[in-house]
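The next block holds one structure in the form of structure tokens; read it before the comments.
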Amino acid sequence: MAAQPPRGIRLSALCPKFLHTNSTSHTWPFSAVAELIDNAYDPDVNAKQIWIDKTVINDHICLTFTDNGNGMTSDKLHKMLSFGFSDKVTMNGHVPVGLYGNGFKSGSMRLGKDAIVFTKNGESMSVGLLSQTYLEVIKAEHVVVPIVAFNKHRQMINLAESKASLAAILEHSLFSTEQKLLAELDAIIGKKGTRIIIWNLRSYKNATEFDFEKDKYDIRIPEDLDEITGKKGYKKQERMDQIAPESDYSLRAYCSILYLKPRMQIILRGQKVKTQLVSKSLAYIERDVYRPKFLSKTVRITFGFNCRNKDHYGIMMYHRNRLIKAYEKVGCQLRANNMGVGVVGIIECNFLKPTHNKQDFDYTNEYRLTITALGEKLNDYWNEMKVKKNTEYPLNLPVEDIQKRPDQTWVQCDACLKWRKLPDGMDQLPEKWYCSNNPDPQFRNCEVPEEPEDEDLVHPTYEKTYKKTNKEKFRIRQPEMIPRINAELLFRPTALSTPSFSSPKESVPRRHLSEGTNSYATRLLNNHQVPPQSEPESNSLKRRLSTRSSILNAKNRRLSSQFENSVYKGDDDDEDVIILEENSTPKPAVDHDIDMKSEQSHVEQGGVQVEFVGDSEPCGQTGSTSTSSSRCDQGNTAATQTEVPSLVVKKEETVEDEIDVRNDAVILPSCVEAEAKIHETQETTDKSADDAGCQLQELRNQLLLVTEEKENYKRQCHMFTDQIKVLQQRILEMNDKYVKKETCHQSTETDAVFLLESINGKSESPDHMVSQYQQALEEIERLKKQCSALQHVKAECSQCSNNESKSEMDEMAVQLDDVFRQLDKCSIERDQYKSEVELLEMEKSQIRSQCEELKTEVEQLKSTNQQTATDVSTSSNIEESVNHMDGESLKLRSLRVNVGQLLAMIVPDLDLQQVNYDVDVVDEILGQVVEQMSEISST
């Protein structure tokens, strides 16, 4: 497979030092061991067993890894010893763990400086060497890997390459002769398999980094030495402040949880590792469902309590059945209390991408969202279990301190490697367990598939009553809370810093909000009106507001474009205070020596500027009357900022309907204290995590109300526009009617006084008429701008709703398409199975008829044999009977040969060359086959 470079273009070189550099990605030695185990587990090898052991060869301590998988050819071995070649694919639902084509190189070179690989695949045998020592001795500038290939007759293939590679291997490896290499190939059990030997292990203080002495059936990481306190247990870097689980320093414990559903036996130093079905070995097991927005399908999460050690808890995160992160603490487990102690969560994150060493995930947005969701789900499980157990056993120990047993007992068959569920109470199991030992007769045969799991990926397996109770309590408490909050919100004084009003140029610009948001805030506060309360004394520069104007001017926090995800910015510097005078303040009963000042305020709403003029309003009294006048002036300055002369639009107080329409159509900005109080309300609301759904539903309802109200305003705007057009038309008609035209091409004159008298019924001055006409034009322009603003809000609202509905429809379409695909696949498989069953039925009927025929022939032969035996006694027919017996024996032998060939089609393991047709062996085999066929047909 050595690629030749294009002419004139150089290949990228790989320095031998990269072997060590590449291995440094494994900061923990067991992650390097896991890479070699993964290579045996992957579907292209599909090993049933792997043996890991420590041995000594030529005074070198070595680690050996031997599996009984499919083995490799010399070309495939070359790819394995090269970098980045990974052609692993899923086979029969078995998903490969390997992704990058780098696991063997990084793992083996992390454990030791030199590695040799022996492999055979039934047709050929190969030996390959990956050695840093060899490359240093020959001073190689590129990584070279000697490979020797043998055929099944132990003869070398490709003599030119193999001789040079053989010489290099014999000189720089632990095996000095060809016979020793072949002996290692013979050490591989069976016709296929692979054996890896690693030596020159990484050492620390003249000793290897592994402890082989403390447990003769385990490989452990030595305990850390502390000169002051003495020995202390080994801890991974990320667990320096936690209790380290045994899997951190024991290879046997780590291998037992390495795979979510183990399909391969691991024999460590001669003793089988008792692998765990992690998701089944917990207590109080419940399942929850995670629905990420970035994924079209749901993800199952399993929660339970650790039965062995409550101090080992957290999330077990798997990827393609392989453990990536163990005991990752999330949610309430991160707090400095006993919440979440003992709870273990299990999730298979196939939608995340693992890092280079398969010990962590890439820190992406998807990973962060997943960790957050896991924390919320774990909090729900913890609260539910806490409430449930305290309710059932109020005087008992805390749930984390109760002695627990796994909810179920599962064991793996040593023959077929299938997992079987056992009845409760079966703790003592033999060293080797087979399906035939199963008490359940339904799963007593290795041919029977495993017990199917619950495939419900839509609903959790438990009801979150604690969450619902909190939600109901908050719903009951909310009506009592909102009036109190609104009262504080409307009458709470806010101190303003005086430097911000030193110059008109330093005034903070007003905030522009969408009309839909402001109308929602106005309605929300109007729904919870409270009677006015006495305002406490304060040095605030703001004037008192009437209850109605305060409610109208209050502003809710900013909402996102979809009205779902709310964001509040507390430290906002671009807020100012604007008081909009819509109603005349009644004249106080007692006259005060206070200057009265008319106010004019500007409201900018989405690019539309609207002006209002209110009547004079007296400043409210505070505790000190001496400073009331100055306080009033400052309050006016704070409210109106700068007095800008502008066109005055006079409001007709007599037309109440028009005033109400204007008050509702124009959305008013809010005060600073209103926004601050809304933020406090939101913080109070956010204490309950479940309130998000209710708030979302409320926002959707408010959105519908906004849309309806907007349509109403639009209709009213159109109505007023039509009325104004009618008035304009009447004015034009009056002009045409009462205009005197001169025939001498002089200017046309209009009797304005007569025109006004005709329209209004009374005499009006021309100046007043012009002002009213200008006012009408301004009113038309304002209504047009309001109309355009409302149309803009409607477009935004419709776009938000369309986006929501579109995303939901897309998600439903994807799920429905997946269901239809699965249904089609199931129907195709069902048809295939039907056809196979029909063929088997036909074959069975044919075999049954043939067996019946053979039975009758055998009975006939037996009867003829008995008759001939009785006739032998007569001396007169001795020669004839002998000849007859010879002929019958020949017939019987030929019949047995035919029966044997037929049985070979039914029983493939039957070796006809070892069958003696002169005895009744074939008859016994035929009888057994007939009995089995009858049992099968009866079942």
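Even glycines carry a Cβ here, placed using N, Cα and C.
With a cut-off of 8 Å between CB atoms and residues at least 6 apart in sequence, the same chain places W419, R420, W433, Y434, C435, C446 near C413 (Zn(2+) binding site), listed in sequence order. Taken from Swiss-Prot, the feature Zn(2+) binding site applies to C413, C416, C435, C446.
Among the mutagenesis results in Swiss-Prot, E35 to A has the note: Fails to localize to PML nuclear bodies and activate TP53. The residue drawn here is the original one. For E35 (mutagenesis position), the same-chain residues 6+ apart in sequence whose C-beta sits under 8 angstroms from its C-beta are H26, G103, F104, S106, G107, K358. Taken residue by residue with DSSP, E35 (mutagenesis position) is part of a helix.
Under the heading of mutagenesis, Swiss-Prot lists D67 to N and annotates it as follows: Forms nuclear bodies, but rapidly diffuses throughout the nucleus under conditions of ATP depletion. Applying an 8 A CB threshold to same-chain residues 6+ apart, the list for D67 (mutagenesis position) reads A40, V45, A47, Q49, I50, W51, G193, T194.
The note that Swiss-Prot attaches to the published mutagenesis G101 to A is: Diffuse nuclear localization. Fails to form nuclear bodies in the presence of ATP. Around the Cβ of G101 (mutagenesis position), a 10 Å sphere holds 16 further Cβ atoms from the protein chains shown.
Swiss-Prot gives this note for the published mutagenesis W419 to A: About threefold increase in catalytic activity.
Under mutagenesis, Swiss-Prot gives E431 to A with this note: Strong decrease of binding to NS1. In the three-state DSSP scheme, E431 (mutagenesis position) is classed as coil. Within 10 Å of the C-beta of E431 (mutagenesis position) there are 7 other C-beta atoms, taking all protein chains into account.
K597 to R appears in Swiss-Prot as a mutagenesis experiment; the accompanying note says: Loss of sumoylation; when associated with R-650; R-651; R-740 and R-794.
According to Swiss-Prot, the experimentally introduced change K650 to R is described as follows: Loss of sumoylation; when associated with R-597; R-651; R-740 and R-794.
Here Swiss-Prot notes a mutagenesis experiment, K651 to R, with the remark: Loss of sumoylation; when associated with R-597; R-650; R-740 and R-794.
Swiss-Prot lists K740 to R among its mutagenesis entries, and the accompanying note reads: Loss of sumoylation; when associated with R-597; R-650; R-651 and R-794.
Within the same chain, the residues at least 6 positions away from K794 (mutagenesis position) whose Cβ sits under 8 Å from its Cβ are T707, K710, E711, K714, listed in sequence order. K794 to R appears in Swiss-Prot as a mutagenesis experiment; the accompanying note says: Loss of sumoylation; when associated with R-597; R-650; R-651 and R-740.
D67 (mutagenesis position) falls within a strand segment according to DSSP. Counting only the Cα atoms, the space from G101 (mutagenesis position) to C416 (Zn(2+) binding site) is about 30 angstrom. C416 (Zn(2+) binding site) is 16 Å away from E431 (mutagenesis position) when you measure Cα to Cα. Residue environment of C416 (Zn(2+) binding site) contains 16 other Cβ atoms, counted within 10 Å of its Cβ in all protein chains. Excluding C413, C416, C435, C446 themselves, the residues of that chain whose CB lies within 8 A of the CB mean position for the Zn(2+) site are, in sequence, D414, A415, L417, K418, R420, Y434, S436, N445.
Once Cβ contacts within 10 Å are tallied over all protein chains shown, the binding-site residues C435, C446 are led by C435.
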